[in-house]
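Before any comments, here is the structure.
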Amino acid sequence: MTSSSTPRHRGIFPVVPTTFADTGELDLASQKRAVDFMIDAGSDGLCILANFSEQFAITDDERDVLTRTILEHVAGRVPVIVTTSHYSTQVCAARSLRAQQLGAAMVMAMPPYHGATFRVPEAQIFEFYARVSDAIAIPIMVQDAPASGTALSAPFLARMAREIEQVAYFKIETPGAANKLRELIRLGGDAIEGPWDGEEAITLLADLHAGATGAMTGGGFPDGIRPILEAWREGRHDDAYARYQAWLPLINHENRQSGILTAKALMREGGVIASERPRHPMPELHPDTRAELLAIARRLDPLVLRWAH
């Protein structure tokens, strides 16, 4: 039996950015290089097709191409989480089964929502995750993020963990994340196999103190985040604090300034990928914001700026 003390997956699982050519098509050669860099940088696993992967700008056919291409290229080097969020229970279940068939180690799904106003009651959220669970034999990570506009209380999340077979991991990104993680672990006990930090590691130390065993971050500097997690896990808390303080300016800049385009800007600057452009209509990173990002990063000498040279 797995539990929070013996999870199947722990550590840093950064989000893989989706790479596009300047013309907007998928750039699979760059995609493979991005994956190789992220593994070389110390990622314990990867997450694909998340919000930070611009999943909302990708067609269903492209989802299949990306999932197959990345999982075949990873070839078991690290476990891969595939994001399968959708408003429809049927679509999310089908996406999740397809991810499992292609080799995913886990799926991640937000609660069903659409736009700014379409939400469903708690009973339907429970049934949504239960039906997805029934369709697959790999763990589900519930993504509790403000983007869904859906309140998921710690008691409700703990109930799903106890009563739905595959619901075992939780990425908490809401305000007061550490307190919610702490309460979730208290209420759910061993059913909470993976309490995870998210939101680009901006609350990482508080979340680790609350009991988080994993972190889903941006993909630009896993080599900076992994040693923090390792130090904390090994009881070297002063070392963890010192390392976090060193990387915090870059973590903060990603979380509050350069956002979803951070990893691609760093990867493009380091020669890992050919283009950092997002898919239209998302605007490109402002030149001043990009320059500040690189100035902060160069002080830390992350692998991303050296890997391809």
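Cβ from N, Cα, C; glycine included.
What Swiss-Prot says about this protein:
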- Q143 to N, E, S, T or Y: Loss of activity (MUTAGEN)
- K171: active site, schiff-base intermediate with substrate (ACT_SITE)
Pairwise CA distance, the residue listed as 'active site, schiff-base intermediate with substrate' versus Q143 (mutagenesis position), rounded so that it is a whole Å: 5
Cβ neighbour count within 10 Å of K171 (active site, schiff-base intermediate with substrate): 26
